[in-house]
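Engineer: According to Swiss-Prot, the protein has these features:
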type    : residues : note
MUTAGEN : G55 to A : Increases Ptase activity of hybrid ribosomes to a value greater than that of pure E.coli ribosomes. Increases binding of a tRNA analog to the P site
MUTAGEN : G55 to S : No effect on Ptase activity of hybrid ribosomes. No change in binding of a tRNA analog to the A or P site
MUTAGEN : E56 to Q : Restores Ptase activity of hybrid ribosomes to that of pure E.coli ribosomes. Significantly increases binding of a tRNA analog to the P site
MUTAGEN : E56 to A : Further decreases Ptase activity in E.coli hybrid ribosomes. Significantly decreases binding of a tRNA analog to the A or P site
Amino acid sequence: MKEVAVYQIPVLSPSGRRELAADLPAEINPHLLWEVVRWQLAKRRRGTASTKTRGEVAYSGRKIWPQKHTGRARHGDIGAPIFVGGGVVFGPKPRDYSYTLPKKVRKKGLAMAVADRAREGKLLLVEAFAGVNGKTKEFLAWAKEAGLDGSESVLLVTGNELVRRAARNLPWVVTLAPEGLNVYDIVRTERLVMDLDAWEVFQNRIGGEA
């Protein structure tokens with residue numbers, strides 16, 4: 001990734017707000033983001049859809065009427081695909097939908113997704129979740145101070161289990177551990193909130209791709 005820009009990212013701390021300079025992609029490639037999201041969803045797909053062929057349906061294989069002299073069309077058994085309840089031709093069978101995507105593309109996609117939130121002013125870094133000890137009401141009080149009122153969906157990334165536990169009951173918050181940060185969850189939510197430890201994990205993951 002050749003084009004890099006310096007983003008000023010707000011950092012929220014108990015003593016107030018400051019800014020952190022970060023090198024992230026200057027240009028966002030929507031198609032690359034789509035490729036990564038498509039790869040993620042394909043990996044999650046169960047692929048259990050299954051239809052029965054004419055050899056698997058629960059019907060006798062007996063010919064339903066003689067070939068000639070009935071005045072009717074020629075048919076074999078009643079399990080043929082032409083009959084209601086018969087087998088399915090070329091229907092889905094259980095399969096694995098996952099495929100490989102180059103690690104470099106995945107790194108670029110993650111860096112671009114975070115950069116897009118930074119460019120929109122929707123990325124917030126947090127030094128400490130003061131007063132949050134596992135209770136939802138504690139997180140709501142902190143969120144109000146941070147300017148998060150539930151009007152926008154939030155992806156909260158932190159290694160602090162107590163903070164994740166406090167926020168997970170809220171319908172407008174998606175919580176992830178730092179290692180679980182991914183493009184799909186970033187693009188499906190409107191704001192990205194990370195603590196500084198999660199930010200460091202992210203920087204190590206993209207490893208120069210910005």
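Just so you know, glycine gets a Cβ as well, placed from its N, Cα and C.
I would like each feature placed in context: is it buried or exposed, what are its neighbours, and how far apart are things?
Structural biologist: Take the CB of G55 (mutagenesis position) and look out to 10 A: across all protein chains shown you find 8 other CB atoms. Look at G55 (mutagenesis position): DSSP puts it in coil.
If you draw a 10 Å sphere around the CB of E56 (mutagenesis position), it holds 12 other CB atoms from the protein chains shown.
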